[in-house]
Amino acid sequence: MLFFSFFKTLVDQEVVVELKNDIEIKGTLQSVDQFLNLKLDNISCTDEKKYPHLGSVRNIFIRGSTVRYVYLNKNMVDTNLLQDATRREVMTERK
């Protein structure tokens, strides 16, 4: 649940999602669920010449299992808080 909690803190932030089929989609994260499915608004494809059919799409739902990577702005992540949360989760799993 750590990643779910982490991504919920990124709602209304701009992210770039790289899919397993090499498509990169930039947009505003609107929601995330426990399966790490993502809903993005105001999207744009980073390579619109290669994927022209995405040019007219503004909102998209991305299944979590198709995501390869999510690019974040460095200042969007509090690394100390993330490290502490990771340690707490490991400690609760050991009990």
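Backbone N, Cα and C atoms are what each Cβ position is placed from, and that goes for glycine too.
On a predicted model such as this, the values are computed, not experimentally measured, just so you know.
Break the domain 'Sm' (2-76) down by DSSP state and the numbers are 16 helix, 32 strand, 27 coil. The annotation domain 'Sm' is assigned in Swiss-Prot to 2-76.
Lys20 to Ala or Glu appears in Swiss-Prot as a mutagenesis experiment; the accompanying note says: Inviable. Decreases binding affinity for U6 snRNA. Other Cβ atoms within 10 Å of the Cβ of Lys20 (mutagenesis position), summed over all protein chains shown, number 10.
Using a 10 Å Cβ-Cβ cutoff, Phe35 (mutagenesis position) registers 10 neighbours. Annotation of the mutagenesis experiment Phe35 to Ala in Swiss-Prot: Strongly reduces affinity for poly-U RNA ends.
A mutagenesis experiment is reported in Swiss-Prot for this position, Asn37 to Ala, and the note states: Strongly reduces affinity for poly-U RNA ends. Taking Cβ-Cβ distances under 8 Å and a sequence separation of 6 or more, the neighbours of Asn37 (mutagenesis position) in its chain are Phe61, Ile62, Arg63, Gly64.
Cβ neighbour count for Arg63 (mutagenesis position): 11 (other Cβ atoms within 10 Å of its Cβ, all protein chains included). For the published mutagenesis Arg63 to Ala, Swiss-Prot gives the following note: Strongly reduces affinity for poly-U RNA ends.
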